[in-house]
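Colleague: I am attaching a structure below and will ask some questions about it afterwards.
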Amino acid sequence: MSEGSGDQSQQRPWASPRQQPIKGIVQPRVLPPFGKPTRHTNKLDYIMTTVLKEAGKHKHVWPFQKPVDAVALCIPLYHERVARPMDLKTIENRLKSTYYTCAQECIDDIETVFQNCYTFNGKEDDVTIMAQNVHEVIKKSLEQAPREEHDMDVYWGKNKKKPAKSDGGSKSSSSKKNDARGPSEAPSEAGSEVSSVTTASAAAPTVSESASVAAKPERKVAGKKTGKRKAESEDDEKPEPLRAKREVAVVKKEVHQPLLPSMKPCLKLLNDFSTKKYQEFAWPFNEPVDAEQLGLHDYHKIIKEPMDLKSMKAKMESGAYKEPSDFEHDVRLMLRNCFLYNPVGDPVHSFGLRFQEVFDRRWAELGDSSSRASSVAPQSAPIAPTPKVAKSSAPKEPKESRKEHKKETTFEASGAKSEDLMQINNALSMIREREEKLKAELAAAQAIKDKLTSVKNRREDNPNEPFPEKLINETRALCTTQVGQNASSSSASSAALRNGRSKKAASARLYGYEFDSDDEDNKMALTYEEKRNLSNLINNLPNNQLNTIISIIQRRERSALMQQQLDDSEVELDFESLGDMCLREMGAFIKTIPTLNGNGDDEKPKTSSNPTSSGATGSKGSSSLESKNGKKKKNFNMSESSDDETSNSRKRRKRESSESQSSSSSDDDSDDEDRPSIPRKSGQPPSTSREWNQSSAPPPRMGGMGGQPPMSRVPASSSTSVSAIGKNNAAASSNSYQAPKPAPVPAPTSSRPPAAPRPPSKPKKTGGASILDTLLPDTFGASPPQFFQSQPTTSATIRSPTESQPGNGEDEQTRIQRMRMEAKRARQKEDEGSVSLSNQMEMMAAFEFDNTY
């Protein structure tokens, strides 16, 4: 580029110097500098009138019509790599100001435009391809340029067509003046005029002059008559072309007459997409797709019904669109064709997305514009007929004015109803889209029905055929999706007219549970512990119950689950993204599920050996304490782990170590085996090493209020159930810590027999658990909260949550609110005098390390 620019500067001494960009734009000079020779030739005129105009009609010419804005396009290195920026608009302005001396200078500037594009952009860039297309058009036009170049007068600007107009005007004015002055002037003047005319045409004798002078008065009258006749004939001939023009204008009005007032906003929207404002992304849709020119041989095989903006405009002008929904259908069809043929990531696909975004926004604004137009139209309606009636003098004219008045009133009435028509058309389009979706769903259901029928027939013949679990899951997913859509659509449509409780309750009853979305309790936000317990319960659900959970999420939160996630084998749910109503409904569904069996996941109630920790006694004691004091101390267990395997292995090692010790301390050791060590309130570890005999085990993981929750929960064993609470508030479990002092443990009367083998199932606390154990199960090792799990029974029947109402006469909502407040107060009071969990864990680990090494 540097050598080429040096050669050009040597050959063209008047070339414009390199300029610095101003706000990212370099505008080359347009006016010729002082002393530069300029001229206008026939070849330059051909470039200005033909070449540049044909290039300006190309759809890819828009990036080259103005100087490059490096700031707006975020290309700061453009002016460093491009020495002489140039554009087609600058070339056109130079031609108009006679900047060039020959056509070759103009052609060099045109070549500079495209060479700059090829230099800065890559070979496969979209702008490079567009530049090649425009360059080919200009080359073809230059092939037809005149070969010989000669000078030519400038015929534009201030001197545009002045000489031709002045000559013709003087001649016509002089002839008219002569015609007008001829009959009114004196005979001598007329004679001189006639003689001058005759001498100009041919030589005449002097006798003819006298004869002409003698006959002048008659010629005056004749001249007057002929002049009048000529004037009348001219007046008669002049209105004829005007009438013809008026007739043509009327024909054009008749062409646009079928355009309804409701279609005027659509026409305006269509014209807006043809402007430069939207051509950045709308240019691929301006004209029909030329598959042969673009090399798209499979386009018409994939796209059965092509559509473009030009075809839509032709249909709009011909009155083919009767409703705005027809216009919207064609726009949607054009965009569907774009998305169907062009894959994701293609530039045309991205242009289609931008076009769709702008169209949706503008289409939503059409209702407001039509309402404003309808509000303005009735104001001007009564004013129009008054001047027509005043001007009417003949009896025929009032009829015409009445007809026009009727037409205006009909158009105004239709304009006033345009908003209603727009809403009706939108509703019709929604119904049509719904019909298409239902047809697709019906086809899918029919296919699944055929498969199920064939499987049923085969199983009747061969009972040993494997069960089609995948087909059953597809059927459930299809049915639950349809139920969710129907429920959401029906509730949305009837929300303004009637209560939607029956619709949602009906959808919930299909799965055997009751859920009232209008209840205030179901709208309350879930706490962190409630979400964690719900997550654990969902993880333990069988596969056949997970489909109902997915259907609830689809019905409540459509954006939470995508079809892509449903196709995968595993679906991850983020509870933070789900709504409170969705989580409450999932909790209501889980409450109706009977007790799970097998794999150690079931949680069955087990009574304690201690009679004071029975369900009735515990419930009475806790209720009496709640009624007297109104608050309860928090039971905090330091030795309870959140891992089942860690807890079982630690207890097994404790039993083995206790059995290996002396018989003199066997009683105490056996008592300590089943009762984990009790840490002190200050957070210090126990004083004896026997309480931490399981030093080889890893430190227990605590499920605390300030840290992350454990992944699983270990319920308390039957021997560590909560005992009854006395008057001094000293009731405590054998493995838990209570303030202000622990409950006394009765001394054993005899040596304890060896511990019996424990069942593999995880034990569970009875109904006598404390309030904190009920509300915060994972923190203190209790069972799940009662509002997420019904009382387990041996039967597998599905029960409604109304069956487990408290029998003490207290409202369920009041009880839950009271329990929450008590738990909050107890947690605040305990946190004030306790050490953080992290410090406790560090001290426990240090103590175990010292005892071990």
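Here the Cβ of each residue, glycine as well, is placed from N, Cα and C on the backbone.
Substitutions noted, but not modelled.
Since we're looking at a predicted model, the values are computed, not measured.
Straight from Swiss-Prot, here's the annotation block:
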- 39-145: domain 'Bromo 1' (DOMAIN)
- 257-366: domain 'Bromo 2' (DOMAIN)
- 516-601: domain 'NET' (DOMAIN)
- V113 to I: In os118; 50 percent of animals lack phasmid socket cell and have an ectopic distal tip cell; when associated with K-585 (MUTAGEN)
- K264 to R: No effect on the interaction with smo-1; when associated with R-276 and R-277 (MUTAGEN)
- K313 to R: No effect on the interaction with smo-1; when associated with R-304 and R-315 (MUTAGEN)
- E585 to K: In os118; 50 percent of animals lack phasmid socket cell and have an ectopic distal tip cell; when associated with I-113 (MUTAGEN)
Colleague: When you rank V113, K264, E585 by Cα distance to K313 (mutagenesis position), which of the mutagenesis positions ends up on top as the closest?
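Modeller: Closest recorded candidate to K313 (mutagenesis position) by Cα: K264.
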Colleague: Enumerate same-chain residues with a sequence separation of six or more from V113 (mutagenesis position) and a Cβ-Cβ distance below 8 A; give 'none' if the list is empty.
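Modeller: The list for V113 (mutagenesis position) reads F64, M86, D87, L88, I91, given in order along the sequence.
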Colleague: Could you give the Cα-Cα distance between E585 (mutagenesis position) and K264 (mutagenesis position), in whole Å?
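Modeller: Just about 49 Å between their Cα atoms.
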Colleague: Count the other Cβ atoms sitting within 10 Å of the Cβ of E585 (mutagenesis position), across every protein chain shown.
Modeller: 25
Colleague: Treating G and I as helix alongside H, and B as strand alongside E, what does DSSP give for the domain 'Bromo 1' (39-145) in helix, strand and coil?
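Modeller: Looking at the domain 'Bromo 1' (39-145) with DSSP, the answer is 67 helix, 1 strand, 39 coil.
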Colleague: Looking only at the domain 'Bromo 2' (257-366), how are its residues distributed among DSSP helix, strand and coil?
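Modeller: Computed counts for the domain 'Bromo 2' (257-366) are 74 helix, 0 strand, 36 coil.
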Colleague: What average pLDDT is reported by the model for the domain 'NET' (516-601)?
Modeller: 73
Colleague: How many other Cβ atoms sit within 10 Å of the Cβ of K313 (mutagenesis position)?
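Modeller: Within a 10 Å radius of the Cβ of K313 (mutagenesis position) lie 16 other Cβ atoms.
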Colleague: Around the Cβ of K264 (mutagenesis position), how many other Cβ atoms lie within 10 Å? Please give the count over every shown protein chain.
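Modeller: There are 17 of them.
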